[in-house]
Every structure is written in C-alpha cells, then in structure tokens.
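Taken verbatim from Swiss-Prot:
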| type | residues | note |
| --- | --- | --- |
| DOMAIN | 2-105 | domain 'Thioredoxin' |
| MUTAGEN | Cys32 to Ser | Loses its reducing activity, interaction with APEX1 and transcription activation; when associated with S-35 |
| ACT_SITE | Cys32 | active site, nucleophile |
| MUTAGEN | Cys35 to Ser | Loses its reducing activity, interaction with APEX1 and transcription activation; when associated with S-32 |
| ACT_SITE | Cys35 | active site, nucleophile |
| MUTAGEN | Asp60 to Asn | Loss of pH-dependence of dimerization |
| MUTAGEN | Cys62 to Ser | Retains its reducing activity. Retains interaction with APEX1 and transcription activation; when associated with S-69 and S-73 |
| MUTAGEN | Cys69 to Ser | No effect on reducing activity, interaction with APEX1 and on S-nitrosylation of C-73. Retains interaction with APEX1 and transcription activation; when associated with S-62 and S-73 |
| MUTAGEN | Glu70 to Ala | Strongly reduced interaction with CASP3; when associated with A-72 |
| MUTAGEN | Lys72 to Ala | Strongly reduced interaction with CASP3; when associated with A-70 |
| MUTAGEN | Cys73 to Asp | Strongly reduced S-nitrosylation of CASP3 |
| MUTAGEN | Cys73 to Ser | Loss of nitrosylation, and loss of S-nitrosylating activity towards CASP3. Retains interaction with APEX1 and transcription activation; when associated with S-62 and S-69 |
| MUTAGEN | Cys73 to Ser | Retains its reducing activity |
Amino acid sequence: MVKQIESKTAFQEALDAAGDKLVVVDFSATWCGPCKMIKPFFHSLSEKYSNVIFLEVDVDDCQDVASECEVKCMPTFQFFKKGQKVGEFSGANKEKLEATINELV
C-alpha cells in the first residue's frame, strides 16, 4: 500500500514510524507524464515488498516537503532508513527503482 503524504508533519511522522524499515518516496505531479507512467509500477512494488514503506508526495500539494528534500524534477525517488536519506535518483526507470529497493532493503 502506498501512503499519500499531505504535509511536512505527515512526512516526518511517516519517516519516524518506519523505524528500521526502508522508506521509498515517490515525488511526482499530476501533470507529469512519466510520473503517471510509473505510478502503477510503484504501487505494484508496494504489494510485492510488504516490508518496505512506500510514500507518495505530490510536489504541488507539498511544496515544503519537495523543497526540503531538494527535489528538482519529477519523478524523483528518494530512499530513507532511520530517517536518513540513503539513496536517490530521478526519472521513470522501473528497473533502477526495483534494483535500488533490492540493494537497500
């Protein structure tokens, strides 16, 4: 299941609640074509990797979160463990997304 993040507070709470689990964050926008293309795949990964937390941040709804995380383009995927960023890449690359999850989990 993918949790939609609505605020900076909710983002911080989700990172804190994850504990030792890997957190994958999809920074996207409704108007972004590549974001729409990879969204179903991102959701399918959340079903496949039940031990990983999947979050979705709409950069237009949560500009403060996107800015704090220094997101420059969409989609950007960031990976967190124990509240610290441990990985990041931009672009709708399905293979890289799953490979990065496998590497960090």
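Glycine is treated like the rest: Cβ placed from N, Cα and C.
All features noted in Swiss-Prot, drawn onto the structure.
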{"residue": "Cys32", "record": "mutagenesis position", "DSSP class": "coil"}
{"residue": "Asp60", "record": "mutagenesis position", "DSSP class": "coil"}
{"residue": "Cys69", "record": "mutagenesis position", "DSSP class": "coil"}
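When other Cβ atoms within 10 Å of the Cβ of Lys72 (mutagenesis position) are tallied across all protein chains shown, the result is 9.
Just so you know, of the mutagenesis positions Asp60, Glu70, the Cβ with the fewest other Cβ atoms around it within 10 Å is the one at Glu70. Taken together, the residues in the domain 'Thioredoxin' (2-105) have a mean pLDDT of 98 on the 0 to 100 scale. Long-range C-beta contacts of Cys69 (mutagenesis position), restricted to its own chain and to partners at least six residues apart, with a cutoff below 8 Å, comprise Val25, Phe27, Val57, Thr76, Gln78, Lys85.
For Cys35 (mutagenesis position), the count of additional Cβ atoms within 10 Å of its Cβ stands at 21 [all protein chains shown].
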